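Q: Handing you a structure now.
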Amino acid sequence: MKRPKLKKASKRMTCHKRYKIQKKVREHHRKLRKEAKKRGHKKPKKDPGVPNSAPFKEALLREAELRKQQLEELKQQQKLDRQKEQERKRKLEISPDDEQSNVETQEESDEPKIKKAKSGKQNPKKLHCQELKKVIEASDIVLEVLDARDPLGCRCPQVEEAVIQSGCKKLVLVLNKSDLVPKENLENWLTYLNKELPTVVFKASTNLKNRKKTFKIKKKVVPFQSKLCCGKEALWKLLGGFQQSCGKGVQVGVVGFPNVGKSSIINSLKQERICSVGVSMGLTRSMQIVPLDKQITIIDSPCFIISPCNSPAALALRSPASIEVLRPLEAASAILSQADSQQVVLKYTVPGYKDSLDFFTKLAQRRGLHQKGGSPNVESAAKLLWSEWTGASLGYYCHPPASWNHSPHFNENITAIMKRGFNLEELEKNNAHSIQVLKGPHLTNKILFRSSGLTNGILEEKDIPEESPKQTEDQQDGDDQEHVTGEKNAEISDVTPVEETREMSPGQSTASKPSDRSFILDKMSEEDDAYDFTTDYI
C-alpha cells in the first residue's frame, strides 16, 4: 500500500508471506543444484600448444601468427564490403523522383557532393571559433577569466587582439581561483596586471544547486543562497558603474581557456546554477545568454582553442584533449618538469625522485595503483597527477615577471582607452577587501610552478588543422572506389612473415583463444604433410 505524502510504497509484509517467498526461493535453488549435479562439471580442454621438442617450432609460430593476422584483415575487408552493399541497396530503394534529382546532381560534379556530405559533420573546434567570435561581437565588455595559479599562461594574445581591433570594447581581467595561491603572490600579480588592464580578484562559489526549491505543503519558493564567493560585489560595482556612464544596457562576454571557471563566475553572479559546470574540460560548447538584471546581460562562451605550437606543459594544462593528443606520461612529465621538485615531494609524500618515470613509479606505489602482476601502474599515476593539476583543488602558483613591459599587442594609448569609464580607485579598495577575506592555501598545498608565458590560441577557422578522427571515419565510410579493395587484397597476400621469435615454455599458449590456435594447427597439418613427426621423433 502506498503511504500518504510519500512516493514509495512500504516494504512491510506479513510473516506468512515472507516465509512463503523464502521457501520458494530455497526450493528453486535446490532444483538448480540438482540439475547441475546431473549434468556434471566438464573442464574445458587446454590446448598444450606446440611442444618444445618439435622441430621448426619458430617457423610454425610465425606462420600461425601470420595466418591469424590475415584472417583479421579478411574480416575487416568483409565488413567494409557489407557496409558498401548496404549503401548500394539504400540507394536503390529511393523513389523515382528522388533518383532523377540525384542523377542530375551527380552529373554536375562529384566533388561538391563530397563537400556537402562533409559539411554536415563539422569540426567542433571550428564551431567553437564561430561561437567565440559571436560572443566578442555581441559584447560591450569582455571579461577574460584567468586562473590565479598561472595568470600569464591563461592570457591569449590572439583573442585580446581581436577585442582591440573590434572597436570600442572594453577588456577586463578576472583572477579566478584566488584562494588557491598565497596572498602575497596574489597581490604581486594584481599589481602587475593592473598596469595594463583593470583586474578583479574573484573566487567563484562551488556550492551552487538548482535554481529553485519548491515544497508542496507550504507552496513557497525558496531562492538559493550562494556561499563562499569573494569578489562578487567588486565585479558588480565595476559593471554597474560602466553601465551608468554609458547610459544604456550593457552586454558582458565571458571568455577564457578551459577550466578557468567562466560558467562558475556567471552562476556566482546570478546566485543560481544556470550554466553547466563540472570537472571535465570544455563543457560549454555554445554561447549562452543570461540576464543579470534589466540593464546588464552576461554571455557565456566556449573555451579558447589552444594552438599546437605551444609548449608541452601549456598543452597539457590548457587543452581538453591533451591526454588524447599527448600520451599521459608525456603530458604529466611536462607538468612535472615545470614544478619545484622539493615541494612536489612534500605534497605527494613520496621520497626524492631522479626523473618523472621514477616519480610516477613511487606515486603509484604510494597510492596503491598496481597492475595485474603487482607492478606499479605508471600510466594511472600520470593520469592522477594530470587530473589534479587541471582540477580546482591543487594550489600551485607562479611568480610574476621581474620587469614589466607592455604586451606586444598593447601600448599606452590602448591601456588608457581600456581603463576609461571604470572607477579604478573603488576597484582597488574592493580588491584589497577581497584579498583580506580570502583564506590562503595550506603550507603543504603550495607548489611553485614555472610559467611558460602567454599561451597562443586559434581564433580563425582556417588555422585549425583539417584532420580529425571523425572526418577520417567519414572518409573511410564514404569511399566507394573499387581500387581500394584491390590494394587491400594485395596487401593481405603480400604480407611478410613476422621476424621476431618467441621463447615459450611447454605449458604456455601462443594465442589468446585456444579455439583459434587449434584451428591454426589443424590447418597447418592439412597444408604441409611432408614432415611426419610420429615416425622421425618418438
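Cβ coordinates come from backbone N, Cα and C, glycine included.
Nope, none of those substitutions made it into this model, it's the original residues.
Source: prediction; values computed, not measured.
From Swiss-Prot, for reference:
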type    : residues                  : note
BINDING : 176-179, 256-263, 300-303 : GTP binding site
DOMAIN  : 129-307                   : domain 'CP-type G'
MUTAGEN : G256 to V                 : Abrogates GTP-binding and nucleolar localization
MUTAGEN : G261 to V                 : Abrogates nucleolar localization
Q: Mind looking up the mean pLDDT for the domain 'CP-type G' (129-307) in the predicted model?
A: 82
Q: Could you tell me the C-alpha distance between P302 (GTP binding site) and G256 (mutagenesis position) in angstrom, no decimals?
A: 8
Q: Report, in whole Å, the straight Cα-to-Cα distance of G256 (mutagenesis position) from D300 (GTP binding site).
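A: D300 (GTP binding site) to G256 (mutagenesis position), Cα-Cα distance: 10 Å.
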Q: Going by DSSP, give the three-state secondary structure for D300 (GTP binding site).
A: strand
